[in-house]
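Engineer: Let me give you the structure first, and then I'll get to my questions.
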Amino acid sequence: MRKGALKDPEIADLFFKDDPEELFIDLHEIGHGSFGAVYFATNAHTNEVVAVKKMSYSGKQTHEKWQDILKEVKFLQQLKHPNTIEYKGCYLKEHTAWLVMEYCLGSASDLLEVHKKPLQEVEIAAITHGALQGLAYLHFHSLIHRDIKAGNILLTEPGQVKLADFGSASMASPANSFVGTPYWMAPEVILAMDEGQYDGKVDIWSLGITCIELAERKPPLFNMNAMSALYHIAQNDSPTLQSREWTDSFRRFVDYCLHKIPQERPAAVELLRHDFIRRERPPKVLIDLIQRTKDAVRELDNLQYRKMKKILFQETRNGPLNESQEEEEDGEQGSNLNREVDSLGSIHSIPSTSVSTGSRSSSVNSMQEVMDESSSELVMMQEDEGTANSSASTVHKKDHVFVRDEAGHGDPRPEPRPTQSVQSRALHYRNRERFATIKSASLVTRQIHEHEQENELREQMSGYKRMRRQHQKQLIALENKLKAEMDEHRLKLQKEVETHANNSSIELEKLAKKQVATIEKEAKVAAADEKKFQQQILAQQKKDLTTFLESQKKQYKICKEKIKEEMNEDHSTPKKEKQERISKHKENLQHTQAEEEAHLLTQQRLYYDRNCRFFKRKIMIKRHEVEQQNIREELNKKRTQKEMEHAMLIRHDESTRELEYRQLHTLQKLRMDLIRLQHQTELENQLEYNKRRERELHRKHVMELRQQPKNLKAMEMQIKKQFQDTCKVQTKQYKALKNHQLEVTPKNEHKAILKTLKDEQTRKLAILAEQYEQSINEMMASQALRLDEAQEAECQALRLQLQQEMELLNAYQSKIKMQTEAQHERELQKLEQRVSLRRAHLEQKIEEELAALQKERSERIKTLLERQERETETFDMESLRMGFGNLVTLDFPKEDYR
């Protein structure tokens, strides 16, 4: 997707559809930085005064710039607090985002720039109080500013403190990005990629540094290279207030903010209860400070205006300056400029390493505007001196201090000439709208100039920031990749465990079904065997009964025949009596046989019942044996499955352990590679910085050497002038002496006296000339020696400074390397402990599961045996009640089918 195409509805809703160039008019540049430029503007529809921050998202790092714009817009939309800048909207125009906010007079840093001295303690407390209220609001919503400094703490006309510039802000806490401005960075931000995450406490550190900045006009380590300052902050003690004039309350507040350990650093809400913030102060302290600053800015701009008007007046009246006048004027302006730069020391020129978008497009050069506008006033002054003076006084007739031409519409202008067009521009200058500010015109001009001059340093810092950001992305990408790999590995192992559990469950179900089928089959076989056994006994008993009945019939016949024979032999017994005796005998025999048959049937029934009962008992015992065999088979199967599961878990643990060690090694290797690359880049940056400083010093020395002949010539001319003055004095003295001698000596001696005086004058002039030559030679030698010594001293001081910075870098890198190695060792130990603990838990789990399985085995077998024993006892008791004795020793009959 092309950046700015706004195809995503959610992104499109972030921007207004109006044309910003038509909506906002009278744009005047009021600030410049790495992101681009900030303009004063007026809403053409509502006449509301606003500030417009233009951010280009074209060129290099387009995607990053666009994402940063989206992040800042989303961040600003969330803010609703009196101590944060009010967001008005955002517009897009030709790959440039117009971020519109409420207009503020300037920043706390501008106060230092204008007054050229630290703020008073009550003023610092008032500014800090407002900033803390804004930070408390941000931190409550888990937001981090990450670029707190005096330049980002703005002031409004009523004296309201506003936090601004959220280009570095984070919408998540904790965070771990390397962002901010070097001198104000907290140690944990510098070490973010190496040691982990940070939270809103980084803003508290930056606020403490800002307090020192307001109290000493610049932050600690400001005279140091920005990169070296990072190394210094990361490994040295926290800075403190240097001067003893500050109160103990202020000192404690700063020390409280600058605790090295983030956990010991207070939160914003805690600092709001600090006595430094809560103590009484004048209610209008900030309003009075703003008014004094506006008055001072008015005077500065008036002074600059008068200087430019004087220069242009001289050029118009006298033409170009001659060489000597030009050199003198250049020297004066150069010394003034050097004094101004040395005294002010622009803090805004420090490039912020926050994610920001750079816009190289800006308005016309403000100095050119001042020159053009001054020339216009000059034309009017030539026409009417009184009008010119009046115009000069009305340039700053209100609190509106300085003026900028409309941004983006400046064209190269011709040399100032008293023409009609110049007069019209002068009229435009007089009638153009002014606006209130606490930032002088020269400060804005210097910011633009320094922004252009320090492009190399800014690019170096930006490149370093991009490298750290890229390294962080690489680490996050690798961590995500390793996490995905570990998740996939664990999912695979989990599936394997689930598959094993499912297979085990299926096997147990199959075994249970098999055992049920076996039991049912055995029951059917037992029922068939019992039926067959009963039928066999009944058949045998039927056969025995038949045999017994046949035997009785035979015996009955024999007895009958025997009785008949006995009766036939007995002839004495009457026939009737014989018949009766035979009948009675038959009846007795039949009765006996009937009793014997009944007894046999009873015995057979008892035998049948007893043997059937015994057979049932045998079937029951056999069923018990089958149940015991089944439960042992099931328990053995479970044990085998559990052992296989445990072996699989051990294998999984070992494979996970190998993967964890391999991933840790991969992550640590990448981290060390990135640190080596970072250290190499830092070293290259430092060497490049050293070379640049040496080149600048060499260039300065070359310029001094080139300038030395002019300086020597001027000094030689001064000595020559002294010599000429001395010669004139001696000539006058010679004339006076000659006249006196001629008056007091006879006329005939005049010739000799004149010759003597002439020789004496010649001798003295020769001595004077020799002294002159000697003075010139000594002066040249001393100046050359002095220049050589000064340059050598500067070279020595620079070498010492660069050596100290290099040693600081080496110490920082050694510390980072040692900390990283210690971190790696801790990670390895932590992993070893985790692996060891996990293995111990696994072994304990295996032991517990085996013990539980053994307990289950014992309990189930015990339960089964007890149940079977109760069942056997119940069966035997019932057998006893049925009249059967001990069935255990009962033998089957020989004809038993078994």
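Heads up, the Cβ atoms here are built off N, Cα and C, so glycines get one too.
Nothing has been swapped: the model has the original residues at all the noted spots.
Pasting the feature list from Swiss-Prot:
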- 24-277: domain 'Protein kinase' (DOMAIN)
- Ile30, Gly31, His32, Gly33, Ser34, Phe35, Gly36, Ala37, Val38, Lys53: ATP binding site (BINDING)
- Lys53 to Asp: Reduces the number of eosinophils in the lungs (MUTAGEN)
- Asp147: active site, proton acceptor (ACT_SITE)
Engineer: What Cα-Cα separation, expressed in whole Å, is found between Ile30 (ATP binding site) and Lys53 (mutagenesis position)?
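Structural biologist: Cα of Ile30 (ATP binding site) to Cα of Lys53 (mutagenesis position) measures 10 Å after rounding.
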Engineer: Cβ distance under 8 Å to Val38 (ATP binding site), same chain, sequence separation 6 or more: which residues?
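Structural biologist: Once residues fewer than 6 apart are set aside, Val38 (ATP binding site) is near Glu29, Ile30, Gly31, His32, Ala51, Val52, Lys53, Lys54.
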Engineer: Gly36 (ATP binding site) to the residue listed as 'active site, proton acceptor': how many Å between their Cα atoms?
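Structural biologist: Cα-Cα distance, Gly36 (ATP binding site) to the residue listed as 'active site, proton acceptor': 17 Å.
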Engineer: Please give the average pLDDT for the domain 'Protein kinase' (24-277) in this predicted model.
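Structural biologist: In the predicted model, the domain 'Protein kinase' (24-277) has a mean pLDDT of 89.
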Engineer: If you draw a 10 Å sphere around the Cβ of Asp147 (active site, proton acceptor), how many other Cβ atoms fall inside it, taking every protein chain shown into account?
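Structural biologist: Other Cβ atoms within 10 Å of Asp147 (active site, proton acceptor): 26.
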Engineer: Taking the Cβ of Lys53 (mutagenesis position) as centre, how many other Cβ atoms lie within 10 Å?
Structural biologist: 23
